[in-house]
Amino acid sequence: MVFPAKRFCLVPSMEGVRWAFSCGTWLPSRAEWLLAVRSIQPEEKERIGQFVFARDAKAAMAGRLMIRKLVAEKLNIPWNHIRLQRTAKGKPVLAKDSSNPYPNFNFNISHQGDYAVLAAEPELQVGIDIMKTSFPGRGSIPEFFHIMKRKFTNKEWETIRSFKDEWTQLDMFYRNWALKESFIKAIGVGLGFELQRLEFDLSPLNLDIGQVYKETRLFLDGEEEKEWAFEESKIDEHHFVAVALRKPDGSRHQDVPSQDDSKPTQRQFTILNFNDLMSSAVPMTPEDPSFWDCFCFTEEIPIRNGTKS
C-alpha cells in the first residue's frame, strides 16, 4: 500500500528583534525618497505627506519601512502582500487575515530625537520607547521638573534629584519617562493612564552605551509586577531606549528575564541604514514625483532644545 506523502509547513524560526534607524542623519536623495514611498501602503503615503516638518516625515517613513522589513524577513510574507492596519488607538498592527505562524507575534515602534526604533517578539507582549536627553525649550531644569511633578512618584523624584549635576538629573528624568511609556505602549491604553500608578526602581543607575540591562523593577499601585521585565539600553550618549516585555497571558515566560539577572544581555540594537531598510522592499505603486517636491518644501524642526556636548 502506498501512503500519500505528508506535507510539512516550515515555520520560520524567530527570535526577538531590536532595530534602530538614524533619522537625524538620513538626508534622502530624490531616488531614495520616491522609492521609499512606492514601498508603503497608499494610506500611509497620504499620512506622511501631511507632515509639516521633514524630521517627522522621515521618522514616520522609517517606522513603516522597518515594520514591513520585519514582517517580510521574519514571517516570510512577501513585501507586496503585507497588509498593515491601525488599532483604534492608532497603533500599527498586522492585518488579522495575514498568514502569520506566530499567533502572539507582537511589535512596537517609537521615534524621538534622532532615531526610530523597533522591538518585536514572537510570543511576548512588547512596548518600546526612545527618549533623547535635551534641555527644556524654555525655563530652567528645576522649573521643567516642577511642571512635570505629577508624572513621577516621590521615590522616583528622589532618585532623579539624587544627582548633583542637573544634566544627569535630566538624563534620569528621560530614562524614567521612556520606561513608563514603554509599559503604556505595551498594554495599549494610550493617553489617560495615571503615570503615578507606575513606579520604577532603577538598577543600575548608570548604563553603558551599547549594553542591555534587565534589572529595573516595576511597581503598579505599590505592588511589584514580576511578570513584567524591562530591557534598558543607550544607543548613544543622548538616547535612552526602554523595552517592556510580558507573556500575553500574564505568566512568566522563559525568555522574559528575571530581575535577579544582573548581567547585560546580548540583545542589542542593530543600527540599520537605508539599504538595510529596503533590502526586501518591492515597489507597489507608480512613481509620484510630486511627493518629492512636497517633501522638499518641508522644514526640519528648529532645534530649540540643546543637547550637552
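Cβ from N, Cα, C; glycine included.
The DSSP secondary structure for Lys89 (CoA binding site) is coil. Same-chain residues at least 6 positions away in sequence with a Cβ under 8 Å from that of Lys89 (CoA binding site) are, in sequence order, Gly188, Val189, Gly190. The CoA binding site feature in Swiss-Prot is assigned to Arg47, 86-91, 108-111, 181-185.
The feature Mg(2+) binding site is assigned by Swiss-Prot to Asp129, Glu181. Secondary structure at Asp129 (mutagenesis position), as computed by DSSP, is strand.
For the mutagenesis experiment Arg47 to Ala, the note given by Swiss-Prot reads: Reduces affinity for magnesium by 7-fold, and holo-[acyl-carrier-protein] synthase activity by 2-fold. For Arg47 (mutagenesis position), the Cβ neighbour count at a 10 Å cut-off comes to 15, with all displayed protein chains included. When secondary structure is read from DSSP and collapsed to three states, Arg47 (mutagenesis position) falls in the helix class.
Secondary structure from DSSP puts Gln112 (mutagenesis position) in a beta strand. Annotation of the published mutagenesis Gln112 to Glu in Swiss-Prot: Reduces affinity for magnesium by 200-fold and abolishes holo-[acyl-carrier-protein] synthase activity; when associated with Q-181; the original residue is retained in the structure shown.
When other Cβ atoms within 10 Å of the Cβ of Asp129 (mutagenesis position) are tallied across all protein chains shown, the result is 27. While the structure shown retains the original residue, Swiss-Prot records the mutagenesis experiment Asp129 to Ala with this note: Reduces affinity for magnesium by 10-fold, and holo-[acyl-carrier-protein] synthase activity by 30000-fold.
In Swiss-Prot, the entry for mutagenesis Lys185 to Ala states: Reduces holo-[acyl-carrier-protein] synthase activity by 2000-fold, with only minor change in the affinity for magnesium and coenzyme A. The structure shown retains the original residue. Cβ neighbours of Lys185 (mutagenesis position) (same chain, under 8 Å, six or more residues apart in sequence): Lys91, Asn108, Ser110, Gly127, Ile128, Asp129, Ala244. In the three-state DSSP scheme, Lys185 (mutagenesis position) falls into the helix class.
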C-alpha spacing of Gln112 (mutagenesis position) relative to Ser182 (CoA binding site), in angstrom: 13
Densest Cβ neighbourhood among Ile109, Ile184 (binding-site residues), 10 Å radius: Ile109
Alpha-carbon distance [Ile109 (CoA binding site); Glu181 (Mg(2+) binding site)] in Å: 12
Largest tally of Cβ atoms lying within 10 Å of a Cβ, found at which of the binding-site residues Lys91, His111: His111
